[in-house]
Amino acid sequence: MAGRLAGFLMLLGLASQGPAPAYAGKMKVVEEPNTFGLNNPFLPQASRLQPKREPSAVSGPLHLFRLAGKCFSLVESTYKYEFCPFHNVTQHEQTFRWNAYSGILGIWHEWEIINNTFKGMWMTDGDSCHSRSRQSKVELTCGKINRLAHVSEPSTCVYALTFETPLVCHPHSLLVYPTLSEALQQRWDQVEQDLADELITPQGYEKLLRVLFEDAGYLKVPGETHPTQLAGGSKGLGLETLDNCRKAHAELSQEVQRLTSLLQQHGIPHTQPTETTHSQHLGQQLPIGAIAAEHLRSDPGLRGNIL
């Protein structure tokens, strides 16, 4: 009985002292990668990587189209690089810092063509780097599997990537001529014949081929602007090639005819705006000599170089 009473008094004494201090026990520290950076999936979309524009249309050899929609990564040092063919190149810093860097090193722009062969893919208009935008050139080489093999920065804000793929191992896999439409192949044949007949100079030959590659959608016309990236917006009108422009023009013409017919059916009067050509407009303001001088100033120099 005395033992039970002593035990009860001991418990009562401990209870009167209150709970143990919070710091009395040991604290277990769990380290986890932070999610405060730009790749935090819980951040709003506006806080993530924001491209300056839409990528160019997928173009080039048909057997490479299967790479579209896929991405390949490579970790070098503390950075993870990701190459998405026909889309973009990105860089992500692998660190526990709250402000880890993630950025776009370039968006799909055009092919690099040397000796009538596809040599590389240019990714431009990446994130700002000092007074310019980052850009990358991706070289395609033969390999057993699809993989991003190497990344370097040969000059400030300009990156060089090597992508290995079995899709380019055949010696003719990157030739430009077989990828062209029959009409463009005939144009190329004529250019070759004109060069052989000395009707054009080598400089004119190169210019004509560049125009041909631009019409095929492999190269961009100098000064051509890309559709900008708009949140929730469309991806542009798809006027990357001459054929697409012609198709869009035909569709617009049909729409105009349909609307005109609709107005006529309902007896609604309409007038067709008069058109004034550029030459007529100049003729009203400038003498003939000035028109000729203006034409020479605006001449791109192609004819003078190829004859």
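Each residue, glycine too, has its Cβ placed from N, Cα and C.
Just so it is clear, the model here is predicted, and its values are computed rather than measured.
These come from Swiss-Prot:
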DOMAIN    69-171  domain 'MRH'
DOMAIN    176-279  domain 'DMAP1-binding'
MUTAGEN   Cys84 to Ser  Abolishes homodimerization; when associated with S-157 and S-245. Does not affect homodimerization; when associated with S-157
MUTAGEN   Asn88 to Gln  Abolishes localization to the Golgi apparatus; when associated with Q-115
MUTAGEN   Asn115 to Gln  Abolishes localization to the Golgi apparatus; when associated with Q-88
MUTAGEN   Cys142 to Ser  Does not affect homodimerization
MUTAGEN   Cys157 to Ser  Abolishes homodimerization; when associated with S-84 S-245
MUTAGEN   Cys169 to Ser  Does not affect homodimerization
MUTAGEN   Cys245 to Ser  Abolishes homodimerization. Abolishes homodimerization; when associated with S-84 and S-157
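Reduced to three states, the DSSP call for Cys245 (mutagenesis position) is helix. Taking CA atoms as the reference points, Cys169 (mutagenesis position) and Cys142 (mutagenesis position) are 5 Å apart.
The Cβ neighbour count for Cys245 (mutagenesis position), using a 10 Å radius and every protein chain shown, is 14. One residue stands out among the mutagenesis positions Asn88, Asn115 for having the most other Cβ atoms within 10 Å of its Cβ: Asn88. Counting every protein chain shown, 12 other Cβ atoms lie within 10 Å of the Cβ of Cys169 (mutagenesis position). The mutagenesis positions considered are Cys84, Cys142, Cys157; of these, Cys142 has the fewest other C-beta atoms within 10 angstroms of its C-beta. Taking Cα separation as the measure, Cys84 (mutagenesis position) is nearest to Cys142 of the mutagenesis positions Asn115, Cys142, Cys245. Closest in space to Cys142 (mutagenesis position), of the mutagenesis positions given as Asn88, Asn115, Cys157, Cys245, is Asn115, taking the CA atom of each residue. Note: the CA-CA distance between Asn115 (mutagenesis position) and Cys157 (mutagenesis position) rounds to 27 Å. DSSP assignment over the domain 'MRH' (69-171) gives 3 helix, 67 strand, 33 coil.
Per-residue pLDDT, averaged over the domain 'DMAP1-binding' (176-279), rounds to 77.
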